[in-house]
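Enquirer: What Swiss-Prot notes for the published mutagenesis of M1 to D is this: Almost no c-type holocytochrome formation. Annotation of the mutagenesis experiment M20 to A in Swiss-Prot: No effect on c-type holocytochrome formation. Among the sequence features in Swiss-Prot, the mutagenesis site H212 to D is noted as follows: Abrogates production of c-type holocytochrome. Looking at Swiss-Prot, you'll find the mutagenesis W279 to A noted as follows: Abrogates production of c-type holocytochrome. Quoting Swiss-Prot on the mutagenesis of W284 to A: Severely reduces amounts of c-type holocytochrome produced. The mutagenesis experiment W288 to A is recorded by Swiss-Prot, whose note states: Reduced amounts of c-type holocytochromes produced. Among the mutagenesis entries in Swiss-Prot is W290 to A, noted as: Reduced amounts of c-type holocytochromes produced. Quoted from Swiss-Prot for the published mutagenesis D291 to A: Abrogates production of c-type holocytochrome. No assembly of cytochrome c6 occurs. Among the mutagenesis entries in Swiss-Prot is D291 to E or N, noted as: Abrogates production of c-type holocytochrome. Permits small amounts of cytochrome c6 assembly. Listed in Swiss-Prot is the mutagenesis experiment W296 to A, annotated as follows: No effect on activity. In Swiss-Prot, the entry for mutagenesis W301 to A states: No effect on activity. The structure shown retains the original residue. For the mutagenesis experiment H309 to E, the note given by Swiss-Prot reads: Abrogates production of c-type holocytochrome.
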Amino acid sequence: MNFVNLEQIENSLRNATFCMLFLTTFLYWFYTAFYSTNPQQIINPLSLTNIKTNFTYPDGFQANNINVSTTYLPINPVLNTEREEQPEANGTNGLLGVSSLVVNLKSIAIPRIMMGVSNLLLVLLLLVRWEKSGHFPLSNLYESLMFLAWCCTFLYLLYCTSFTLLVEKMLGSLIAPCSLLMNAFATFSLPKEMQQASPLVPALQSNWLMMHVTVMIISYATLIIGSLLSILFLILFKHKKGTPKKYDNFINNLDALSYRIIGLGFPFLTIGILSGAVWANEAWGSYWSWDPKETWALLTWLVFAIYLHTRLTKGWEGEKPAIIAAVGFLVVWFCYLGVNLIGEGLHSYGFFN
């Protein structure tokens with residue numbers, strides 16, 4: 001393939017990714033808002049068996065010793081505390097059962113498949129970009145935004161089967177628009193020159209490029225997802241006053257899931273900072289220069305280190321560490337994008353121009 005064909009393919013993939021993410025966002029919002037989830041679908045016993053709560057379900061209904069609660073939604077589903085018998089394979093009950101199963105599968109399968117297609121389109125976009133430029137596509141802000149969007153969708157697809165059905169929909173309703181905004185910002189706001197593939201600048205011609213930048217972007221994506229869950233937890237926690245205690249289990253599971261994901265992203269952030277220090281010593285002769293990007297990366301590390309520490313402190317469960325994670329969400333974005341607005345420092349390849 002020649003360069004012209006690759007240029008056309010890249011433009012087509014970028015437009016297709018934007019459209020697919022837009023449709024995915026709409027579907028996740030639609031299913032989260034209008035699809036009623038029954039109690040049996042809220043707790044996934046295969047993935048949350050290690051989460052313990054002190055809450056006792058009113059009628060004693062349990063699944064693998066995990067209490068099952070209804071969801072906290074503007075539209076409250078009807079609670080059915082009795083186990084439903086499996087419908088017969090023939091007759092009206094059988095047909096209704098099959099119809100219900102088909103609707104249930106479609107409700108989660110369609111947006112999940114569309115998220116997967118979006119992820120695949122982003123992969124193809126990055127591969128075409130790699131072929132055009134001759135290097136791993138992380139040399140400027142445009143490429144890193146596309147890679148960050150891919151990381152967010154990939155992590156969601158990687159963990160979605162571990163989420164409960166409702167958490168999967170709610171998290172998809174957050175990740176899909178975030179990825180859409182990344183794609184839109186990279187496509188419509190950044191200079192056209194940045195969107196064109198170009199050779200690496202001398203400072204980036206190193207094997208550390210893939211190691212350092214890739215790990216940092218993965219850590220950003222993971223911390224963003226975990227922080228979004230903490231923000232969602234805070235919203236539900238604030239409005240749970242006056243609601244039955246049966247909602248507490250679902251809210252607490254959100255908090256526990258946020259902790260698990262942030263706990264995964266923190267080591268990536270640590271490795272990314274350390275690898276960046278080694279690369280800086282090779283390129284600039286110093287492990288640390290207090291560059292704005294370095295300083296804010298350190299602040300990001302400190303915020304989430306405090307978050308993880310408070311999770312181990314008695315009396316700091318729930319709302320307090322979630323507030324720290326919410327602050328971390330803002331710090332991550334400023335470290336990634338906000339610092340670039342300053343236009344100063346050694347990380348000039350990440351600026352907006």
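Backbone N, Cα and C atoms are what each Cβ position is placed from, and that goes for glycine too.
Keep in mind the model shows the original residues, not the substituted ones.
Describe the structural surroundings of these features, if you would.
Expert: Following the DSSP three-state reduction, the secondary structure of M20 (mutagenesis position) is helix. In this view, M20 (mutagenesis position) is surrounded by 23 other Cβ atoms within 10 Å of its Cβ, with every protein chain counted.
Sequence-distant contacts of H212 (mutagenesis position), defined by Cβ-Cβ distance under 8 angstroms and a gap of at least six in the same chain, are G272, S275, G276, W279.
Every protein chain shown contributes to the tally, and the Cβ of W279 (mutagenesis position) ends up with 20 other Cβ atoms within 10 Å.
The DSSP secondary structure for W284 (mutagenesis position) is helix.
Counting only same-chain residues at least 6 apart in sequence, those with a Cβ under 8 Å from the Cβ of W288 (mutagenesis position) are A277, A280, E294.
All chains included, 9 other C-beta atoms sit within 10 angstroms of the C-beta of W290 (mutagenesis position).
There are 18 other Cβ atoms within 10 Å of the Cβ belonging to D291 (mutagenesis position). D291 (mutagenesis position) falls within neither a helix nor a strand when secondary structure is assigned with DSSP, and so counts as coil.
Around W296 (mutagenesis position), taking its Cβ as the centre, 18 other Cβ atoms fall within 10 Å, counting all chains.
Listed in sequence order, the residues of the same chain lying 6 or more apart from W301 (mutagenesis position) and placing their CB within less than 8 Å of its CB are F266, L269, T270, I273.
Mapped onto three states, the DSSP output places H309 (mutagenesis position) in helix.
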Enquirer: Where the distance is taken from Cα to Cα, which of the mutagenesis positions W284, W290, D291, W296 turns out closest to H309 (mutagenesis position)?
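Expert: In terms of Cα distance, H309 (mutagenesis position) lies closest to W296.
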Enquirer: So which mutagenesis positions are near W296 (mutagenesis position), with CA atoms within 10 Å, out of M20, W284, W290?
Expert: W290
Enquirer: Quick one: of the mutagenesis positions W284, W290, D291, which has its CA closest to the CA of M20 (mutagenesis position)?
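Expert: With Cα distances computed to M20 (mutagenesis position), the winner among W284, W290, D291 is D291.
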Enquirer: Quick check for the class: what is the C-alpha distance, in angstrom and rounded, between W290 (mutagenesis position) and W284 (mutagenesis position)?
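Expert: Approximately 12 Å lies between the Cα of W290 (mutagenesis position) and that of W284 (mutagenesis position).
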Enquirer: Where D291 (mutagenesis position) and W284 (mutagenesis position) are concerned, what is their Cα separation in Å, rounded?
Expert: 12
